[in-house]
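Student: Below, the features straight out of Swiss-Prot:
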type	residues	note
DOMAIN	128-213	domain 'VPS37 C-terminal'
MUTAGEN	Leu67 to Asp	Defective in ESCRT-I cargo sorting
MUTAGEN	Val79 to Asp	Defective in ESCRT-I cargo sorting
MUTAGEN	Phe88 to Asp	Defective in ESCRT-I cargo sorting; when associated with D-99
MUTAGEN	Phe99 to Asp	Defective in ESCRT-I cargo sorting; when associated with D-88
MUTAGEN	Leu102 to Asp	Defective in ESCRT-I cargo sorting; when associated with D-92
MUTAGEN	Leu181 to Arg	Abolishes ESCRT-I complex assembly; class E phenotype (malformed late MVB); when associated with R-185
MUTAGEN	Ile185 to Arg	Abolishes ESCRT-I complex assembly; class E phenotype (malformed late MVB); when associated with R-181
Amino acid sequence: MKVKATKLRIKQRRKNKGLNISRLDIIRAEMDVVPSPGLPEKVNEKSKNIPLPEGINLLSSKEIIDLIQTHRHQLELYVTKFNPLTDFAGKIHAFRDQFKQLEENFEDLHEQKDKVQALLENCRILESKYVASWQDYHSEFSKKYGDIALKKKLEQNTKKLDEESSQLETTTRSIDSADDLDQFIKNYLDIRTQYHLRREKLATWDKQGNLKY
């Protein structure tokens with residue numbers, strides 16, 4: 001069908017001019033048809049000025065048409081070689097615009113990177129302050145509530161109770177009445193009871209070691 005359509009188109013052209021159909025007419029007519037979607041429109045406009053391949057006159061009209069129909073893509077590539085460089089220039093400009101857009105995007109990313117780095121630096125500063133505060137708190141806590149501090153405090157309280165009981169014993173000479181004696185016994189027993197309880201705690205502590213949490 002394509003062969004017949006091509007020949008009819010050529011006959012119509014030559015009929016108007018009073019000329020015969022030649023194989024070159026077939027090739028030019030075939031090259032003058034609308035190209036495939038991937039080929040620019042300028043290929044069709046400039047095809048009449050495209051030189052024919054060398055040795056094309058050795059082929060018959062049917063062979064030429066079959067060759068064109070079978071290898072149409074190669075024909076389009078051949079035609080493309082003779083197009084002006086405007087298409088390539090347009091592509092170059094398009095690529096240049098794309099690169100320019102990428103450059104702008106990169107600058108935006110660079111600014112965002114600087115902001116993120118600033119935030120990270122602030123986070124590092126906060127982390128350093130937190131670590132310093134935690135170390136101070138831990139040190140203060142250990143001084144007041146650590147095993148060593150608690151044991152030392154217990155030892156001091158035990159020693160203080162022993163001293164209080166010794167001082168209380170010195171007041172026995174000043175006891176004049178039964179009521180004073182009862183009060184003395186009550187106070188003395190209370191102090192000595194607390195003293196022995198704390199001594200027992202210290203002994204247990206020394207035996208079992210530091211407290212386990």
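The first residue you see is number 1, and the count goes up from there.
Yeah, the Cβs are placed from backbone N, Cα and C, and that goes for glycine too.
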Student: Which one is it: of the mutagenesis positions Leu67, Phe99, Leu102, Ile185, whose Cα lies the shortest distance from the Cα of Phe88 (mutagenesis position)?
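Tutor: Going through Leu67, Phe99, Leu102, Ile185 one by one, the closest to Phe88 (mutagenesis position) is Phe99.
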Student: Which of these mutagenesis positions is closest to Ile185 (mutagenesis position) if you go by CA atoms: Leu67, Phe99, Leu102?
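Tutor: Looking at Cα distances from Ile185 (mutagenesis position), the smallest one goes to Leu102.
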Student: Here are some mutagenesis positions: Leu67, Leu102, Leu181, Ile185. Which one has the most Cβ atoms within 10 Å of its Cβ?
Tutor: Leu67
Student: Given the model, what does the mean pLDDT over the domain 'VPS37 C-terminal' (128-213) come out as?
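Tutor: Over the domain 'VPS37 C-terminal' (128-213), the predicted model scores a mean pLDDT of 88.
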Student: Need the DSSP three-state call for Ile185 (mutagenesis position) to compare against my parser.
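Tutor: For Ile185 (mutagenesis position) - judged by DSSP and reduced to three states - the answer is helix.
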Student: How many whole Å apart are the CA atoms of Leu67 (mutagenesis position) and Leu181 (mutagenesis position)?
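Tutor: Leu181 (mutagenesis position) has its Cα 138 Å from the Cα of Leu67 (mutagenesis position).
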Student: DSSP says what for the domain 'VPS37 C-terminal' (128-213): how many helix, strand, coil residues?
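Tutor: Its residues fall into 77 helix, 0 strand, 9 coil.
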Student: CB neighbours of Phe88 (mutagenesis position) within 10 A?
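Tutor: Other Cβ atoms found within 10 Å: 10.
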Student: I need the CA-to-CA distance for Leu102 (mutagenesis position) versus Leu181 (mutagenesis position), whole Å please.
Tutor: 100
Student: Taking the Cα atoms as reference points, how far is Leu181 (mutagenesis position) from Phe99 (mutagenesis position) in Å?
Tutor: 105
